[in-house]
Amino acid sequence: MKVLLLKDAKEDDSGLDPYIQELRLCGLEATLIPVLSFEFMSLPSLSEKLSHPEGFGGLIFTSPRAVEAVKLCLEKDNKTEAWEKSLKDRWNAKSVYVVGSATASLVNKIGLDAEGAGSGNAEKLAEYICSKPSSELPLLFPCGTIKGDTLPKMLKDKGIPMESMHVYQTVPHPGIQGSLKSYYEDQGIPASITFFSPSGLKYSLEYIQALSGSSFDQIKFIAIGPSTTRAMAAKGLPVSCTAESPTPQALAAGIRNVLKPNHCC
């Protein structure tokens, strides 16, 4: 049974994307198609803020791209030595909040201690942050231009100061249309399609509708999280399942429950 995941590939130690591995255990043949590209912005401003941890109460990361922006700042501005010598430890003396295991892993790789990774989405992370003692200093929140309002609003309502800054913007992947066309020609109609973000849905849906034709209604549509579910509902797309958390295991469990493949894990 063939399933389509609209995301880019991330290799683990085995050289395979963990989502493909997990779905294979369930007897599902998964294909990944990237639908998003990212352009970084405001890096000099971010670099300046990273140099002054004393001005902030901590950090918030809700996407891997925001962590990549920090890594780029360290590399481009020759700050790696200063980061290793003192900046990293000064940030670690504060709270570094993250959503999801993928983001937490990248945060750990730049030497920071992540907390809140098990939250799974921005709303749950906001609840976690609100449950902790807060500083009078703002939390620094590097994010994309298309960020949800849930986390900032919840923190504001609780009187927790936060300074968000746009460090990347999301654009359509240049190969979306061609990759989807090739997939449909080679593999046919997938049993399910998983959307990993509202932006991914926005940039790919019209191509999927055109390529699927009269078979569109046969496809089971899956969301990686609540914000994607809301975006799908706004488009009138039936949501067969929302993963309980943005992890390979949770997504595989959701797809397995919807499709009930043979030889399932």
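Here, residue 1 is simply the first one shown, and the rest follow in order.
Backbone N, Cα and C define each Cβ position, glycine as well.
While the structure shown retains the original residue, Swiss-Prot records the mutagenesis experiment CYS73 to Arg with this note: Enhanced protein degradation that can be rescued by proteasome Inhibitors. Of all the Cβ atoms in the protein chains shown, 24 others lie within 10 Å of the Cβ of CYS73 (mutagenesis position). DSSP gives CYS73 (mutagenesis position) a helix state.
Sequence-distant neighbours of PRO248 (mutagenesis position) (same chain, 6+ residues apart, CB-CB distance under 8 A): PRO18, TYR19, GLN21, GLU22, LEU23. Here the residue is the original one, but Swiss-Prot notes a mutagenesis experiment at this spot, PRO248 to Gln: Enhanced protein degradation that can be rescued by proteasome Inhibitors.
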